[in-house]
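> One structure is given below, represented as structure tokens, and several questions about it will come after.
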Amino acid sequence: MTTRGFRLDQDNRLNNFAIEPEVYVDSSVQAGWTKYAEKMNGRFAMIGFASLLIMEVVTGHGVIGWLNSL
């Protein structure tokens, strides 16, 4: 007998953990490297490299020289 999300077992005891969610299986196989993650990683790498070049042009020093001057 089911009433608003509760279920009674054969001894008429309340069992509110008896309703289980529907289980599904995703058939697509994906490891940690997805296309979206690779695109984002590439974009951030390009932004970082461009920032490095801009900093070198503006300061006139390379990264190693700039870090040594700190």
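Any Cβ shown, glycine's included, is placed from N, Cα and C.
No substitution from the list is modelled in this structure, which keeps its original residues.
From Swiss-Prot, for reference:
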- Glu22 to Pro: No change in accumulation in the absence of HliC, mutation mimics HliB (MUTAGEN)
- Lys35 to Ala: Increased accumulation in the absence of HliC, mutation mimics HliB (MUTAGEN)
- Lys35 to Glu: Increased accumulation in the absence of HliC, mutation mimics HliC (MUTAGEN)
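Tell me what's around each of these sites.
Taking the Cβ of Glu22 (mutagenesis position) as centre and 10 Å as the limit, one finds 4 other Cβ atoms among all the protein chains shown.
Of all the Cβ atoms in the protein chains shown, 8 others lie within 10 Å of the Cβ of Lys35 (mutagenesis position).
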> Which secondary structure state does DSSP assign to Glu22 (mutagenesis position), in the simple three-class scheme?
coil
